[in-house]
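Please read the structure below before turning to the comments.
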Amino acid sequence: MIQNEVSATHGSTKKGITYNTILEAAQRPTPLVPLKKLKVEHQLQSDIYVKLEYLNIAGSLEDRTADKAFQFAEEIGVVRGDEVFVTAGGSAAISYATVAAVKGIKLTIYAPKGEFDLVDTVLHTLGVKTVELPFGTFAEARVQTDEAAQQKGVFSLNKFTTNAAFVANLQKTALEIEKAVNNKSIGKVGAVVIPLNTGAAAAGIAAYYKGIGEHGVRVVGVTCKKDTIPEMGLDLKNDLLQEYNVEKREVEEDEAYSFTRHLIGTEGIMAGPSSGAAVLEAIKLAKELPAGSTIVVVLMDGIRNYLRHFLDDDWITANKKDVVTRKDGPQPNSIYDPKVLVYDPTKLAGEWTQDPETKSWSHSEVEFNKFNPERPLVLDTVLDAIGKTPLVKLQHIPKAHGVKCNVYVKCEYMNAGGSTKDRIAKRMVEIAEKTGKPGKLVPGVTLIEPTSGNTGIGLSLASAVRGYKCIITMPKKMSKEKSIAMASLGSTIIRTPNEAGFDSPHSHIGVALRLKSEIQDAVVLDQYCNPGNPLAHYEETAEEIIYDMGDKHIDLVVLTAGTGGTVTGISRKIHERIPTAKVVGVDPHGSILAGPAETDIDFYEVEGIGYDFLPGTLDTSAIDYWAKSHDKESFLMARELIRSEGILCGGSSGCAVHYALEECKSLNLPAEANVVVLLPDGIRNYITKFLDDDWMNERHFLDA
């Protein structure tokens with residue numbers, strides 16, 4: 001049950017929310033975002049809003065169906081530990097696997113040939129068994145699944161899946177849309193457009209409008225002419241579509257791929273191809289409807305499953321798709337003035353000052369934002385989907401590791417761009433737009449940023465929305481998934497040698513400085529020195545933690561450290577508001593953030609944490625003490641979080657949780673103690689890394 005608490009301990013009278021499982025966080029409505037740029041580009045007289053279903057807990061609209069299907073199964077006696085079979089592929093398979101992980105169900109998923117190709121690594125990590133059948137249709141696969149379940153004497157979820165999709169979207173998706181109408185956040189809906197997978201979701205939405213007497217609302221389902229786009233048209237229930245008057249429209253595969261890439265780069269909507277196809281048809285529909293109409297597009301899923309698919313230029317070329325590939329961006333000149341490399345990343349811009357009485361902080365150059373805990377149903381842009389991430393209590397892992405206290409994790413991978421770095425990217429851009437520091441931002445200007453990846457994704461997202469060009473310099477060890485995610489948002493990516501120190505002209509910092517000197521009016525926001533980095537976490541992240549914990553006293557906060565902005569900003573706010581709480585920073589062996597200043601280890605695999613210098617954004621005095629981390633334990637814990645709790649987190653998240661549990665045991669924290677751990681990002685960027693058994697085995701991380 002969701003816990004609603006009144007925060008007495010921390011001085012607030014408002015209610016905060018924590019969730020007992022990640023599945024409870026699925027009850028949060030997904031936001032609506034208007035497509036402003038595309039409206040102008042296509043000279044539309046109607047408004048199109050997209051519903052960001054990829055911000056669900058497992059990344060798709062199918063999460064709603066999977067949750068409801070298991071609820072139906074539990075009502076007839078399925079319990080934790082039972083074995084269940086289901087037929088599903090693609091994003092739906094991940095949704096069922098995630099719900100099964102949370103509920104402790106032993107799940108076997110059957111699917112036609114090829115339906116696991118984009119998701120098999122994630123499914124394996126979630127602990128489900130997959131059976132690929134030599135059939136071409138889901139109808140045939142369902143028959144085989146049901147027969148196999150009957151022979152083994154286990155439950156087949158197939159009897160509920162269609163009804164679950166219908167009911168979940170009738171009771172939740174459609175209702176969330178109508179709440180936005182009732183709140184006058186959007187105009188009366190004239191049409192809802194949705195990708196057709198089975199069609200049951202579209203039928204459920206149509207049934208909702210029919211049930212409330214809104215017979216004028218058109219529900220339009222979109223499918224692919226040749227059934228070649230993932231998540232589209234492979235398992236249609238045409239009888240349902242006819243019964244509830246769902247219109248069908250078709251798109252060409254290559255047209256959908258091209259448009260979806262354009263949608264991502266123009267609006268920052270990180271959607272999968274079926275979602276892009278639906279938006280494309282919504283634009284065509286908008287030209288048919290009366291001026292002033294409102295169209296809502298329900299997005300099926302996001303980019304996670306497609307980073308080695310239609311978003312990858314290599315895949316486009318290999319599969320001979322009629323899609324324009326990206327052009328190479330600028331490279332720094334080989335001859336440069338050494339003076340451009342004069343730079344000190346250890347000095348923070350401006351000064352922080354603490355009031356000796358209130359203990360609150362201020363900054364000499366930046367006006368602070370007031371914290372607002374509300375999560376609107378309708379956002380101005382996708383950048384407003386950054387923040388307000390859920391705080392979830394771990395149910396199984398602490399006990400399995402001998403920890404008595406309560407451990408809550410803040411799921412930052414549910415930010416719009418997929419990580420906690422979205423926050424600092426947004427804040428640094430806001431500050432530059434308002435103050436002109438560290439450079440003036442106007443549409444068309446070039447942002448350049450050296451980063452390990454996640455800040456680059458956040459800045460690429462902000463640049464797409466705000467109309468800036470973006471160049472990201474990044475070490476080669478960072479995943480290809482990160483590079484493709486940034487490129488899909490319109491950024492140019494330049495890779496640099498892993499071994500190059502920060503002061504080398506060939507490092508990601510050195511290359512960024514050289515490019516800045518060569519590109520007119522280019523701006524380096526500089527996450528290592530920019531006050532917006534710690535400020536984003538002081539103003540927002542820490543406030544969210546305190547607000548959501550309510551009257552549950554916080555004893556310990558555990559944070560991984562990279563640029564230092566996260567640990568500095570959160571620690572300052574926590575110490576200001578809860579003086580008795582302790583904050584622990586986690587730093588990998590091979591990094592010098594927590595010391596020693598010199599180390600024999602010069603390489604570590606966990607991405608996004610640690611550095612070979614002390615950034616200006618890091619205030620080491622704000623941290624009570626440090627823990628040094630190892631790769632193996634970090635990755636194994638991340639996998640355990642995925643499999644045992646259904647929390648689809650990245651390697652640095654595993655790092656934070658592993659060392660949080662070690663600290664809980666070291667301190668012998670009692671059952672009533674509360675620990676908060678921040679999970680920086682999710683699995684999207686690491687599917688070919690720590691989620692892959694071969695990658696883990698090559699590094700001996702799976703050795704006993």
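Note: Cβ is positioned from N, Cα and C throughout, glycine not excepted.
For the mutagenesis experiment K421 to A, the note given by Swiss-Prot reads: Binds significantly less of the PLP cofactor. Altered fluorescence-based tryptophan spectra. Cβ neighbours of K421 (mutagenesis position) (same chain, under 8 Å, six or more residues apart in sequence): T451, N454, T455, I457, G458, G608, P680, D681.
As annotated by Swiss-Prot, pyridoxal 5'-phosphate binding site applies to N454, G562, T563, G564, G565, T566, S652. Taking a C-beta cut-off of under 8 Å and a sequence gap of six or more, G565 (pyridoxal 5'-phosphate binding site) has these contacts in its own chain: I424, Q527, N533, P534, A536, H537, P615, T617, L618.
Around S652 (pyridoxal 5'-phosphate binding site), the C-beta neighbours below 8 angstroms that are at least 6 residues distant in the chain are T560, V606, E607, G608, I609, S634, P680, D681. The pyridoxal 5'-phosphate site is set by N454, G562, T563, G564, G565, T566, S652; from the centre of their CB atoms, other residues of the chain with a CB within 8 Å are T420, K421, I424, T455, N533, T560, A561, V567, G608, I609, P680. The secondary structure of N454 (pyridoxal 5'-phosphate binding site), as reduced to three states from DSSP, is helical.
Once Cβ contacts within 10 Å are tallied over all protein chains shown, the binding-site residues G562, G564 are led by G562.
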